[in-house]
Amino acid sequence: MTSDTIRQTLDELLLDKNGGSSNEARAFFLSQIIDQLKLISSQTDAERQLQKLQLKDPNDNIVKATPPPPPPPPPLISILQQAPPPPPPPPPPTLKAPPPPPILGLKTPSKSLKTPTPRPKECPTSFLPKKEKKTKTRTVQWSKINASVVQDDSVWGKLAKASNVDIDFDLLDNFFGIESLAVSGAAEVVKKSTRKDAHVELLTAKRSQNVAIMLKQFKNIDELIDDVSQNKPVAEIDALQNLFGMLPQSEEEEALRRYTGDISLLSPPSSFFYRLVQIQFYRLRIETQIFLSDFSRLMRELAPNVEILIRTSQEILTSPTLPRLLLIFVNMGNYLNGNNSQGNAFGFTLNSLWKLIDLKGNKQEFSLLHLLVTCEPDLVAHLQEELSTLKDASQISFDEIKISLKTLRDGRCKLEKQLETCSGASFTQFLELIKIDCKFELDEFGANYDKLTELQYQLADYFCENRNTFQLDECLKIFNFLMNRLQQTLKEHVTRETRKLKKEEKKETQTTRECEKTMKKPEKIDLFDALTASNGGPESPRKRAAGILDMRQKLGNVRIRKLRDVTTLESSFTPPPPPPLESPTDSTSSKENESVKPAKTSTNYEMCNDLESYITSLTRKRASHLPKAPPKEEPKLPEVLPEKSKIALKIEKIPEKIDKPPLPQAAPIIPKLPQKSIKAPSTVTTRSKVPPPTAAAAVRIVSVTTTTTPTKTAELRKPGARSPKTTVATVPKVTVVPVSRVPVAPSTPLSRRMSAPVVRKPTMTAEKKREITMKPSVSTSARPSLINTSSHPMVRSPLPKMSVLEKPKPLRITRPTVIPQSPTVTSSARPSGLRQPAKPKWV
């Protein structure tokens, strides 16, 4: 029984006189269901049709009919039994639940109506608000009653006829509002408030998610659909390749084509595929655009690579230096393999170059390439010039070119056949590009490829390799590696030779310097011979002494004026005449000094000094304007004292023993001598009280110190220099003490003294000494009493530091006091002018 027969039979049964309007409603619903049966081919279609026929409230809840469904009428069953039972239509394979239950559910509400009042189709005006909603508010969770259930005698039927109600909707917005909404119709407001995501999904969840991620790669989906439909090139070619791998499958494509609902209800992935499926031959259009894009890109890459390989192969075949290199390798290998079966070789394979390159000698840093570079240093430069494109060609894969060419040829032929089968003017442009342009470029590229293949065979024959196993890529990589190692070895060789030359030059330079030093080294001359030889020559003062000469002369002039004053005072004594002033250096005359000239100073003589030479010349100039002393003989020791005593003839004779009355002045200054060695002073004087001179002898008395040694002038020093300590005290009376031979301490030579001024230390006053807290100079561990525990500053103790086991030593030994003796003591007598030291003070 067909669907039309079933509809006609149902119409006859339902449109009877007893059924009334309820039967008409049943017939209407049944006709809709029968019409939809043609569109149901899968479970998804059945579920979709079921959702359309179900009655739902605003919250998507199914409205169940209150009265139970009545049993079917018996006349319908009897008629169906009398009719011959037709074969039942085959159910859909994927349909699990048949649609009759919802059909019966839809019948029950119409049968449960007791009154024949017509069902209101629209909501009564009394129930609708008088103001459009502009604010998003909270929703009311209730169960909505359908208009078909409402009866006239019910409360909702009576309220539908009631008058309008005045409600303050602004107050509702204030209390229940969330956010404002765009002004739209009442139907849209109800639709938005019922459900947020009311999308129909024709794909699985995972499939829909992957498609949504892929669509984000396109800037504009609508523009993409237009470009595909009009055969325009797509800018996002990479995204188009991803899209080609995710196109709808056959089942998905069939479901998309059967969809007749609203497109706006579909999800974005389903909507995109739905629009794409509507384009005729959409898959072929996308595939053609991808092929054309890949074809142009591969041609731009492969064509230059093939040309480089052709050029490099020709350079290897025509290079004259490469056979020379192989000849050197063969000779070296046959020499090294002369005692085994590997010798006397006619050649070697290209793979053997890997082992020849890494062949090391008895030293790890020396290889076979080092020897080759040493023998033929220009070989590397010639090879680099002849094989200029070898480095670029070694990075190209010949197998990839072969595979790409085969792929392009197969793809072009396949698309050409597909486009020819598709009728229509829309594919004319694609067909011309594939059939004419692409074929021409492939033919030209194939000719170059065939030429490269022929060169590969020539190289195999050139190096005596097998054509079937010879690979152009491997050959180019071997020669490129050989070139790199040769360049590296050449750099090492040049660096080694440069270092060797620098080392030899440095050695020659050192040898030359040593020879020059030996030639310039003067002979060692005796100092006495040098001084004797330089007596008659002119003086050669140094530049350093010339600067000091002016200051020394100024200082010398001041000191000389003082000496002249002294000589004038000494000359005032009438009896006897004063002794003549002697020269500062020696008692000899100036003529004798002029005759003897000092030796010139030089760095070769260790005992010579520039300052000594300068002082000698300075004293010679001073002695030139002084009165010359008559030559005198050296006085004998016993006669020295009587001659010196003639100086004080006019002075009263000094008694041998002098009574020293107590002096109000301070004690005499006694110089301290170092302990353990007492040396006799060069000048011995005594301080004595002399009565005031008379009027007759009212002359100025100049103190003259008499010694057995020749007199010397004062040393010349710079202003501010510290004068040496002297023990000579000037007194109104000269006391001459006859002293036996006393060893005179020689004065420090001028050559050992510093010419720089002595820096004076600031003197410490007594008040400053009191303020400074001094540490005890004695060990406080041995003497606890010395520890200062008071707040008063401690005075520096004169006691020396002592250890616990050390024996006490005398703190000070008194200086020997000189006792005047009579001048009649002979030189052979024992010196008795020294008083024994007093007892030492013990700790």
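Cβ coordinates are placed from backbone N, Cα and C, and glycine is handled just like the others.
At each noted position, the model has the original residue.
Quantities reported herein were computed from a predicted structural model and do not represent experimental measurements.
Residues or ranges marked as domain 'FH2' by Swiss-Prot: 127-512. As a whole-number mean, the pLDDT of the domain 'FH2' (127-512) in this prediction is 83.
Summarising the environment of I213 (mutagenesis position), the number of other Cβ atoms within 10 Å of its Cβ, over all protein chains shown, is 12. Secondary structure at I213 (mutagenesis position), as computed by DSSP, is helix. For the mutagenesis experiment I213 to A, the note given by Swiss-Prot reads: Loss of actin binding and organization.
Swiss-Prot lists K360 to A among its mutagenesis entries, and the accompanying note reads: Loss of actin binding and organization. Taking a C-beta cut-off of under 8 Å and a sequence gap of six or more, K360 (mutagenesis position) has these contacts in its own chain: F366, S367.
Its own atom aside, the Cβ of G361 (mutagenesis position) has 11 Cβ atoms within 10 angstroms in the protein chains shown. Where Swiss-Prot documents G361 to E as a mutagenesis experiment, the accompanying text is: In rh103; excretory canal tubulogenesis defects including shortened canals with multiple lumens and increased canal width.
Here G361 (mutagenesis position) is positioned 63 angstrom away from I213 (mutagenesis position), judged by their C-alpha atoms. Annotation note: K360 (mutagenesis position) sits in a strand segment as assigned by DSSP.
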